[in-house]
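J.: Take this structure first; my questions come after.
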Amino acid sequence: MDNDGGAPPPPPTLVVEEPKKAEIRGVAFKELFRFADGLDYVLMGIGSVGAFVHGCSLPLFLRFFADLVNSFGSNSNNVEKMMEEVLKYALYFLVVGAAIWASSWAEISCWMWSGERQTTKMRIKYLEAALNQDIQFFDTEVRTSDVVFAINTDAVMVQDAISEKLGNFIHYMATFVSGFIVGFTAVWQLALVTLAVVPLIAVIGGIHTTTLSKLSNKSQESLSQAGNIVEQTVVQIRVVMAFVGESRASQAYSSALKIAQKLGYKTGLAKGMGLGATYFVVFCCYALLLWYGGYLVRHHLTNGGLAIATMFAVMIGGLALGQSAPSMAAFAKAKVAAAKIFRIIDHKPTIERNSESGVELDSVTGLVELKNVDFSYPSRPDVKILNNFCLSVPAGKTIALVGSSGSGKSTVVSLIERFYDPNSGQVLLDGQDLKTLKLRWLRQQIGLVSQEPALFATSIKENILLGRPDADQVEIEEAARVANAHSFIIKLPDGFDTQVGERGLQLSGGQKQRIAIARAMLKNPAILLLDEATSALDSESEKLVQEALDRFMIGRTTLIIAHRLSTIRKADLVAVLQQGSVSEIGTHDELFSKGENGVYAKLIKMQEAAHETAMSNARKSSARPSSARNSVSSPIMTRNSSYGRSPYSRRLSDFSTSDFSLSIDASSYPNYRNEKLAFKDQANSFWRLAKMNSPEWKYALLGSVGSVICGSLSAFFAYVLSAVLSVYYNPDHEYMIKQIDKYCYLLIGLSSAALVFNTLQHSFWDIVGENLTKRVREKMLSAVLKNEMAWFDQEENESARIAARLALDANNVRSAIGDRISVIVQNTALMLVACTAGFVLQWRLALVLVAVFPVVVAATVLQKMFMTGFSGDLEAAHAKGTQLAGEAIANVRTVAAFNSEAKIVRLYTANLEPPLKRCFWKGQIAGSGYGVAQFCLYASYALGLWYASWLVKHGISDFSKTIRVFMVLMVSANGAAETLTLAPDFIKGGQAMRSVFELLDRKTEIEPDDPDTTPVPDRLRGEVELKHIDFSYPSRPDIQIFRDLSLRARAGKTLALVGPSGCGKSSVISLIQRFYEPSSGRVMIDGKDIRKYNLKAIRKHIAIVPQEPCLFGTTIYENIAYGHECATEAEIIQAATLASAHKFISALPEGYKTYVGERGVQLSGGQKQRIAIARALVRKAEIMLLDEATSALDAESERSVQEALDQACSGRTSIVVAHRLSTIRNAHVIAVIDDGKVAEQGSHSHLLKNHPDGIYARMIQLQRFTHTQVIGMTSGSSSRVKEDDA
């Protein structure tokens, strides 16, 4: 076969590839509210009224203000009447303030709660719809990280748009409209002129929004990609650490962030130019209005008060249109985010899970038939898996499927479960096509135990209950007893309530598999599908479970995928699959009797040859007859047992606090979310972030210049308008014309400055913000990857949460620090300019107005305090739901097989209830706090105007000065209020800063790259020794794994570890890789304590082949190259050839460039394992750690790969965890681990000779017994099988 199975790409970085996606178009705006119910419409109605009244209040206030100006102007000779009028209008101001108090409460509380209610329903519907999709949808369309991203980030975007931003939009549009109404009723000519320029503002706003929407869409895609890299890295953290891939993960993450960063720069420029253009048009419009207003006053068509009312109203209305732009940008983002969510919700699966159509059979006899089935996986339609496939499983009988890895055995199981429909042909149950049967009913009749025991991060009891949710405790315990799980469960501190951790990692593979079997038994199905059901069990457990399965199978139609003879010895029929069709079918005896002409017989001969070799070695030193394999029996054809046991999984060592109970205990959330951030800490964190941002000081300086000038423009603008007001009352028309012309030119100058400096402000502050975000995210990932393994074992550091934390914390920090500082600088400049002008013109009035500012500040700070308490743990509560959703999608086949969709959705719904309740109270308090602050503001206006009239009455000041001071300071007070309404962002930013620095400051228990350690020589001898090791996993110190364990692997020799499931074999491998530190004792390499070496450097001399082949979602080439980043193409092909992988890779349409899918789902288990072996071989390390390295391979591959491994391990120190004797027959030393220490140690022959009644001998006896039974079945058919081969 041609050697180039697709030209491989250049050397690897961990870039996660994915199928190209079409650009997503946003949904219609009204579609955002598709989950609103009656109460939501009521809330939105009240919220809209509140927002409308709130928005109208300012133009109404301006109308009163204009009337007051006229009172000043027309009553200058009658001070008593003037005081009376002013007092009346001051009371009107208080009424407006009270209206704002009530309306802002209604606006904020109703929109906030309605938004949370609607998005809660949307999240639930999304998960429901995602779980309702057929399996092919997850193969081709959606990754787990997409679901996590949608539920986390996209849903938050939609919520932001349909709550706060929509309230703001109605508020600003009400201001805009009411401003024009006030204008038209005051001076319609002036208002009409203004109306002529509004379309121009709208066009600019439209272009601005469209541009931001496109950029936002692209940015979200690149951030989603970055999040996927983080999630894959953390999920496979053991592989990343073992192969020293931390820097590669960081580089890949950095590359993905760079794309988002550049898009962020463009967004800043677009935002600045859009806002600048809006202000340019608005200011030019007012220049025109001032000139035209003067014309109308001179011609006695209006007076100064009405003219100024129109201008003020139009000014506020026009600015409100600009202020609505961020809301429009949020709508654009939300429409795109909603499109992604609704695409899943609206997607009709090809195979409808919840359809009520289809029949339910009265009784099931269990005849299963596949007739002329052709099938290709939707993700690879050009690769045919089944070709004119025919198979009949008689009712109540057991059929075993054997065949090479990738021959289609698991595909048959998938078709019977109706995860897929065949391309052509039929799958029948009792003569009925599966397509005509009700799907939920069909799956209720089928019990599935797959080779990958998928457990959820809940209790053992809840995991078993997935089989039948209405079962009682007695039935649960009985199922566990029959599955040989009861004995180990009751020894656990929490028994059946023990938490199994994310993906069941708290349990050994064998323990997980027994729980999966108990789950299937509880279902009591008519048809049983066993896909390598006992592959992850040690000899003793396998024998007990197999006996339980044998009892369980009686009277049920059973289809077994297996590679061990013991597993299939009692099958009524054996079907041999080859190249997508059944090449042989018959009983074991019939197939074996074909001899040389039969595929099955050849396979058994191959196995027997392996036994012969093992036995001849054993017989040289021991006359004692023994079974020749360390597993219960010999494999016939290896199938994917790849997920049978996590090679690195902790052995019942720490139990996650994750909890599927319906109540959420706030105390279980990370403390940093609940604690209030002390001001000192916050200030300290702020300065640290500022230092982190120091390379951008030039950009920050230029951005600040933009902010200062943009802020000052507002004060100048107010001054120009108040100056014109006094000019309007001047009787000298020539003077009026000259002054108005001067101020109009000044306004045109201000409009040009607004265009330039808005662009400057937003462009440069966005560069500062984007660089900070990228830097914070990179540092956070580096800090995450420096932590020791025990940190990753904690529930709050689960992969989806870390990905979300990197995304949200960095964003919140950027929001608070980058975006908001720009606004603060702008408003500070505004206040300074305004206060200076006020004090210069009339210091007494300025002093009174400035004196009431603290009241406003106090009111807003009160709101800030309440916001802290109520926003604290919302993110954590959502994180729990997000984790559950991610697990459900990752294990979607298990969820589907057990009809558990409704249960998962119920648990998810329960997780969303607490944040919903808290959001209600948060809205009440935030709304009231904001209302109080606004009321105080208007009360201060009333006080200021009353005092101004008092000053005029007593001759201390005149009308012209007081009105200028009042207007300039009124504008600055609005700026102060706007600054303080940013409090929620600073609270989020403060919490995020705490979270960021908590992560960055954490001192790892095991430093991976300590410069003070001893350098590792270029070549090691490779001697490994564990001396007097005591060990417990850090999270459960009360469960001791090892007690005074001592082991030694001599340089260049092979040490095999055997023992019952859960005895700590894989813990030895974890200690050698220094994932954990022993409680006492030492792990030595070449006679030196491993702690003295640089950890990353020593790991470069160790290669691992885990039983669970963890692959990254990239190409085959890059997965192999992950073993050695400098490997050449020739070395990669050589490693693949040695691992028996080159042939199947070359046969794929894209060869080495084939995308393997998330966690390698596009490949069979055997194929994944061979790639994992190639990855280890390309490393050329002195120490090889093989954890069931060949367990997932078929007989032919196993033999060639075992030879390759023997050859590769030659001269290298090898530590092998194995169940099969063929894997360890040549081991120099076999160590039997039991009860936390080495119970027996020596070569195979030594153990049998010196410990005839020992544990190892008993295991051999057990295998001998089962194997003899199998051989007994074949002896009638073939004289070539020797008796002593058993």
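Placed from the backbone N, Cα and C atoms, the Cβ positions cover glycine too.
Feature list, courtesy of Swiss-Prot:
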- D139, Y377, S379, R380, G408, K409, S410, T411: ATP 1 binding site (BINDING)
- Y286, Y941, E978: brassinolide binding site (BINDING)
- 368-604: domain 'ABC transporter 1' (DOMAIN)
- 700-988: domain 'ABC transmembrane type-1 2' (DOMAIN)
- F61 to A: Reduced brassinolide-triggered ATPase activity and altered brassinosteroid exporter activity (MUTAGEN)
- F65 to A: Reduced brassinolide-triggered ATPase activity and altered brassinosteroid exporter activity (MUTAGEN)
- Y279 to A: Slightly increased brassinolide-triggered ATPase activity but normal brassinosteroid exporter activity (MUTAGEN)
- V282 to A: Reduced brassinolide-triggered ATPase activity (MUTAGEN)
- Y286 to A: Reduced brassinolide-triggered ATPase activity and altered brassinosteroid exporter activity. Strongly altered brassinosteroid exporter activity; when associated with A-941 (MUTAGEN)
- F312 to A: Reduced brassinolide-triggered ATPase activity and altered brassinosteroid exporter activity (MUTAGEN)
- L319 to A: Reduced brassinolide-triggered ATPase activity (MUTAGEN)
- E532 to Q: In ABCB1(EQ); loss of ATPase activity associated with altered brassinosteroid export capacity; when associated with Q-532 (MUTAGEN)
- L721 to A: Normal brassinolide-triggered ATPase activity (MUTAGEN)
- Y941 to A: Reduced brassinolide-triggered ATPase activity and altered brassinosteroid exporter activity. Strongly altered brassinosteroid exporter activity; when associated with A-286 (MUTAGEN)
- E978 to A: Normal brassinolide-triggered ATPase activity (MUTAGEN)
- P984 to A: Slight increase in brassinolide-triggered ATPase activity and modest elevation in brassinosteroid exporter activity (MUTAGEN)
- E1188 to Q: In ABCB1(EQ); loss of ATPase activity associated with altered brassinosteroid export capacity; when associated with Q-1188 (MUTAGEN)
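Give me the local environment of each listed feature.
T.: Mapped onto three states, the DSSP output places S379 (ATP 1 binding site) in coil.
Counting only same-chain residues at least 6 apart in sequence, those with a Cβ under 8 Å from the Cβ of Y286 (mutagenesis position) are M311, V314, M315, G318, F717, L721, L747.
Sequence-distant contacts of F61 (mutagenesis position), defined by Cβ-Cβ distance under 8 angstroms and a gap of at least six in the same chain, are F93, V96, Y938, Y941.
DSSP assigns F65 (mutagenesis position) to a helix.
Annotation note: Y279 (mutagenesis position) sits in a helical segment as assigned by DSSP. A 10 Å cutoff on Cβ-Cβ distances gives Y279 (mutagenesis position) a total of 24 other Cβ atoms nearby, all chains included.
On its own chain, V282 (mutagenesis position) has I201, M315, G318, L319, G322, S751 as residues at least 6 apart in sequence with a Cβ closer than 8 Å to its own Cβ.
Sequence-distant contacts (6 or more apart, same chain, Cβ under 8 Å) of F312 (mutagenesis position) comprise L62, F65, A66, L721.
For L319 (mutagenesis position), the Cβ neighbour count at a 10 Å cut-off comes to 19, with all displayed protein chains included.
All protein chains included, E532 (mutagenesis position) registers 30 other Cβ atoms within 10 Å of its own Cβ. DSSP assigns E532 (mutagenesis position) to coil in the three-state reduction, outside any helix or strand.
The Cβ neighbour count for L721 (mutagenesis position), using a 10 Å radius and every protein chain shown, is 23. Look at L721 (mutagenesis position): DSSP puts it in a helix.
When secondary structure is read from DSSP and collapsed to three states, Y941 (mutagenesis position) falls in the helix class.
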J.: Neighbour count, 10 Å Cβ-Cβ cut-off, for E1188 (mutagenesis position): what number do you get?
T.: 28
J.: At its widest, how many Å does the recorded ATP 1 site span between Cα atoms of D139, Y377, S379, R380, G408, K409, S410, T411?
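T.: So the binding residues stretch over 18 Å, Cα to Cα.
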J.: Of the mutagenesis positions Y279, E532, E1188, which one has its Cα closest to the Cα of R380 (ATP 1 binding site)?
T.: E532
J.: Quick one: Cα separation, T411 (ATP 1 binding site) versus E532 (mutagenesis position), in Å?
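T.: So the Cα of E532 (mutagenesis position) lies 13 Å away from that of T411 (ATP 1 binding site).
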J.: When you rank Y279, E532, E1188 by Cα distance to Y377 (ATP 1 binding site), which of the mutagenesis positions ends up on top as the closest?
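T.: When the Cα distances are compared, E532 comes out closest.
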J.: Around the C-beta of Y941 (mutagenesis position), how many further C-beta atoms are within 10 angstroms, looking at every protein chain?
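T.: For Y941 (mutagenesis position), the count of other Cβ atoms within 10 Å is 23.
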J.: How does the model score the domain 'ABC transporter 1' (368-604) in terms of mean pLDDT?
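T.: Taking every residue in the domain 'ABC transporter 1' (368-604) and averaging pLDDT yields 84.
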J.: Out of the mutagenesis positions Y279, E532, E1188, give me the one sitting nearest to D139 (ATP 1 binding site) by CA distance.
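T.: Closest by Cα: E532.
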J.: I need the nearest neighbour of K409 (ATP 1 binding site) among the mutagenesis positions Y279, E532, E1188, using C-alpha distances.
T.: E532
J.: Any same-chain residues 6+ apart from G408 (ATP 1 binding site) with CB under 8 Å of its CB? Would you list them in sequence order, or say none?
T.: F375, I385, L386, F389, L577, G580
J.: Pick from Y377, S410: which of these binding-site residues has the biggest number of other Cβ atoms within 10 Å of its Cβ?
T.: S410
